[in-house]
Amino acid sequence: MTETSLGTSNELLVELTAEIVAAYVSNHVVPVAELPTLIADVHSALNNTTAPAPVVVPVEKPKPAVSVRKSVQDDQITCLECGGTFKSLKRHLMTHHNLSPEEYRDKWDLPADYPMVAPAYAEARSRLAKEMGLGQRRKRRGK
């Protein structure tokens, strides 16, 4: 800014301060000792409003590394953040992207039932657990 515009700006602030204080004093009882403080406060408030308003930049939605449809395949699941393929995404998301599965789903607008494990891998794990007898009640001993 040039000195001329600074002077004009400062003069405008003084005029506005005078008008506001005059209007306030005409409708309110203000002790004479508090007038300098009132004038300084109004001038300071007006001076702080001369700063330009911050420009709000719209946040662009991130582009996934692959399409959501192609990210889930039978034998692998692809990370939308980096494009890597995995059998299980949960650990990768936490260690490389610092995201929980819920945060990942929210970030990419995925449904709550979006898998974090490749379907074939989940099926193999399920089959193995059933063969081992996990999830079944144990027989009671000696009664």
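Cβ atoms here come from the backbone N, Cα and C positions, even for glycine.
DSSP assigns Glu103 (variant position) to a helix in the three-state reduction. Counting every protein chain shown, the number of other Cβ atoms lying within 10 Å of the Cβ of Glu103 (variant position) is 13. Among the sequence features in Swiss-Prot, the natural variant Glu103 to Asp is noted as follows: In strain: EFB1.
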